[in-house]
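Take a look at the structure set out below.
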Amino acid sequence: MTNIRKTHPLLKIVNHSLIDLPAPSNISAWWNFGSLLGLCLMIQILTGLFLAMHYTSDTATAFSSVTHICRDVNYGWLIRYLHANGASTFFICLYMHVGRGIYYGSYTYLETWNIGIILLFAVMATAFMGYVLPWGQMSFWGATVITNLLSAIPYIGTTLVEWIWGGFSVDKATLTRFFAFHFILPFIIAALVMIHLLFLHETGSNNPSGIPSDSDKIPFHPYYTIKDVLGFLMVILLLMLLVLFSPDLLGDPDNYTPANPLNTPPHIKPEWYFLFAYAILRSIPNKLGGVLALVMSILILAIIPFLHMSKQRSMMFRPISQVLFWILVADLLTLTWIGGQPVEYPFITIGQVASILYFSIILILMPLASLIENKILKW
């Protein structure tokens, strides 16, 4: 008798995706981030669902409802801080996952890569709208500043912004619709994840060497299931340490002040995971130019596959490209730091240099390095 997991219409899909899936024998811990992102998404959906049971999306009561969750709901404080810091964990895993894709040339799987970029945009949109919901000072002013960027679009900009706001300023209508979108988007993300995996399983996983691994596959279960579970335990441990010892470490104290349209906070800034893009936005003195640079800072990922000049897929054996990659990482960390600083000398200049370097490395220096490496290897 054939095993039920190989014949049952539903279990068959699970079997081919998680159990009998042929996987490369040499994938490292950098390949754990996909499953970790799945874990983060599940944590966010579950904690978010329980928060939504007690939250009210009304300007008069939103702030109080969050306070009520933390003070009066059983383990409400735990659910709230798991959700807030779960978002940070999500983005750490996301950036590591994308970085892995760039380093090992996983972007050559075009469909998988492009769905991944759409996923990144969707997660960023969800996180932004979620940050508005507690209706603190930074929620309100963050929403005002970021939605206002759309007014830089020629001709239709102002109309578009007022349409998104549902009025002439960020108000009750805005909060209600942001809550609706924040609730629905994670389920759309979950559906996109399925498509992401569908495309990935068409080709199979890449591996650190970048060489086809068809001749050396091992079953996903038990080898990589146990490896994923170890990753889960480590991430849950780190998340719980953050939640239970310093839950407000990554938050902004201004968000503990209820939203007040008449009082602007001294430094309006987004959560840490958007600071690099915020720094790029601020480094350009022109509004439309800044918005375009902001969008391009993420959309540039879609261009990367077409700039791949190397005869090798992975950076594993390409020292010049490796150096540039780690300079890019350092540059992104610099931009993150600058995004959280006030707009004054020397931060403005550092931000501008770092922004130019970011685009230069990806668009010019990395393709050049690849060509030089090909030349050295006489290819």
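Here the Cβ of each residue, glycine as well, is placed from N, Cα and C on the backbone.
Under DSSP, Ala62 (variant position) is assigned to a helix (H, G or I) in the three-state scheme. The 10 Å shell around the Cβ of Ala62 (variant position) contains 24 further Cβ atoms across the protein chains shown. Swiss-Prot documents Ala62 to Arg as a naturally occurring variant and attaches the note In strain: Isolate XJ03057.
Within 10 Å of the C-beta of His83 (heme b b562 binding site) we count 21 further C-beta atoms, all protein chains included. Marked as heme b b562 binding site by Swiss-Prot on the basis of similarity to another entry: His83, His182.
Variant annotation in Swiss-Prot: Thr89 to Met, described as In strain: Isolate XJ03057 and Isolate XJ03165; the structure shown retains the original residue. DSSP assigns Thr89 (variant position) to a helix. If you take the C-beta of Thr89 (variant position) and look for same-chain residues 6 or more apart in sequence within under 8 angstroms, you find Cys40, Ile43, Val235, Leu238, Leu239, Leu242.
Swiss-Prot lists His97, His196 with the feature heme b b566 binding site. Long-range C-beta contacts of His97 (heme b b566 binding site), restricted to its own chain and to partners at least six residues apart, with a cutoff below 8 Å, comprise Phe33, Gly34, Leu37.
For the natural variant Ile153 to Thr, the note given by Swiss-Prot reads: In strain: Isolate XJ03165. Here Ile153 (variant position) comes close to Leu160, Leu288, Val291: these same-chain residues lie at least six apart in sequence, with C-beta atoms under 8 angstroms from its C-beta.
Of all the Cβ atoms in the protein chains shown, 14 others lie within 10 Å of the Cβ of His201 (ubiquinone binding site). The ubiquinone binding site annotation in Swiss-Prot covers His201.
Sequence-distant neighbours of Met309 (variant position) (same chain, 6+ apart, CB under 8 A from its CB) are Pro367, Ser370, Leu371, Asn374. Recorded in Swiss-Prot as a natural variant, Met309 to Val carries the remark: In strain: Isolate XJ03165.
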